[in-house]
Amino acid sequence: MSGTEEAILGGRDSHPAAGGGSVLCFGQCQYTAEEYQAIQKALRQRLGPEYISSRMAGGGQKVCYIEGHRVINLANEMFGYNGWAHSITQQNVDFVDLNNGKFYVGVCAFVRVQLKDGSYHEDVGYGVSEGLKSKALSLEKARKEAVTDGLKRALRSFGNALGNCILDKDYLRSLNKLPRQLPLEVDLTKAKRQDLEPSVEEARYNSCRPNMALGHPQLQQVTSPSRPSHAVIPADQDCSSRSLSSSAVESEATHQRKLRQKQLQQQFRERMEKQQVRVSTPSAEKSEAAPPAPPVTHSTPVTVSEPLLEKDFLAGVTQELIKTLEDNSEKWAVTPDAGDGVVKPSSRADPAQTSDTLALNNQMVTQNRTPHSVCHQKPQAKSGSWDLQTYSADQRTTGNWESHRKSQDMKKRKYDPS
């Protein structure tokens, strides 16, 4: 069965795009005149004996056929890997019989082969499985055989190059007279040994670049980071640009999506770096504003004001002693009327007082010359010793003045007969 779909079943394979036009799907791309003539010429050729196989059918009859992988390779060469497609429109299980523990299954399948311009051919295939003990394996074998048979029958409708020449009996008889060529040796150096194909990827990417430069498949990305980026392809009026493969568009969309993800990651890193700089700036200002603490060493004195306090204390004690001595001298000073033999304390100093004062001054000088380390080690004990020394000096001075007063009283009694 053959035919050409009108509007591809009412336009079911087309859908409106965001730009207001329609995006061409498979089955709507037209062949150019040059491409049409080249395909038509190739389909008229008949297959050689290298493509045709034979087997014995029921009743001892010899049957010629084309293997499934060969017919698929021929279709790819004629139409291109993305220029044709096949689909199973219907599949029926005719019977499933169990006989002596073995299954017998028959399945029929309707297969349609469609080209990129919308033309298609459809045919029926049949598959049989006999004598298997597993029901599942029997159904699998019958279904696959039915689909393969229907595919070969549908492709055969396109021309001699896809198997239609096998039905010509005269051609097969003449074909048997031709000497069969020896099979070519397999060249393992050209075998595929790795998954990556750099030449194919580079060619696919380069084919997309001119179209993007001309503005035909402009990809519009969504700028919102919360939604995944997607590409919108506007409609194109040029028919030649409509033949761009869907795989190339998908690869370009994937490339743009990866670029967008990299941009979002870079923006996130920049924001995080700015936040870290903002957090580190106040801490740095606080550290600069705070005065640096002096380094603590073992030679640094514990209290710096102790020597100054000690000097002030010594100066105050000295002034108090001098003032006390002056008050005592004024108190016990004798007027000139008392007689010539009276000794005036204010006129000359007492030997005991002079010696005590000199001893106190020497002790103060010695204390001032004492190293600071000793003062820092025992400040409390030193202040206590100075208080004791001052108290003893006052006691000696007071005792000397009392003895001097007694001697003056004795002299007064001698000079005064009454």
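In case you wondered, yes, glycine gets a Cβ from its N, Cα and C as well.
Here the original residues are kept at every noted site.
Per Swiss-Prot, the features are:
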{"type": "MUTAGEN", "residues": "Arg55 to Ala", "note": "Abolishes ssDNA-binding"}
{"type": "MUTAGEN", "residues": "Tyr65 to Ala", "note": "Moderately defective in both ss and dsDNA-binding"}
{"type": "MUTAGEN", "residues": "Lys152 to Ala", "note": "Abolishes ssDNA-binding"}
{"type": "MUTAGEN", "residues": "Arg153 to Ala", "note": "Moderately defective in both ss and dsDNA-binding"}
{"type": "MUTAGEN", "residues": "Arg156 to Ala", "note": "Moderately defective in both ss and dsDNA-binding"}
Cβ neighbours of Arg55 (mutagenesis position) where a neighbour is any other Cβ within 10 Å: 9
DSSP-derived class (H/G/I helix, E/B strand, else coil) of Lys152 (mutagenesis position): helix
Spatial separation of Arg55 (mutagenesis position) from Tyr65 (mutagenesis position) - C-alpha basis, Å: 8
Same chain, 6+ residues apart, C-beta under 8 Å of the C-beta of Lys152 (mutagenesis position), given in sequence order: Tyr65, Ile66, Gly68, Val71, Gly125, Gly163
Arg55 (mutagenesis position) and Arg156 (mutagenesis position), distance between Cα atoms, whole Å: 19
Euclidean distance between Cα atoms of Arg153 (mutagenesis position) and Arg55 (mutagenesis position), Å: 18
Neighbour count (Cβ, 10 Å) for Arg153 (mutagenesis position): 18
Fewest other Cβ within 10 angstroms of its own Cβ, chosen from the mutagenesis positions Tyr65, Arg156: Tyr65
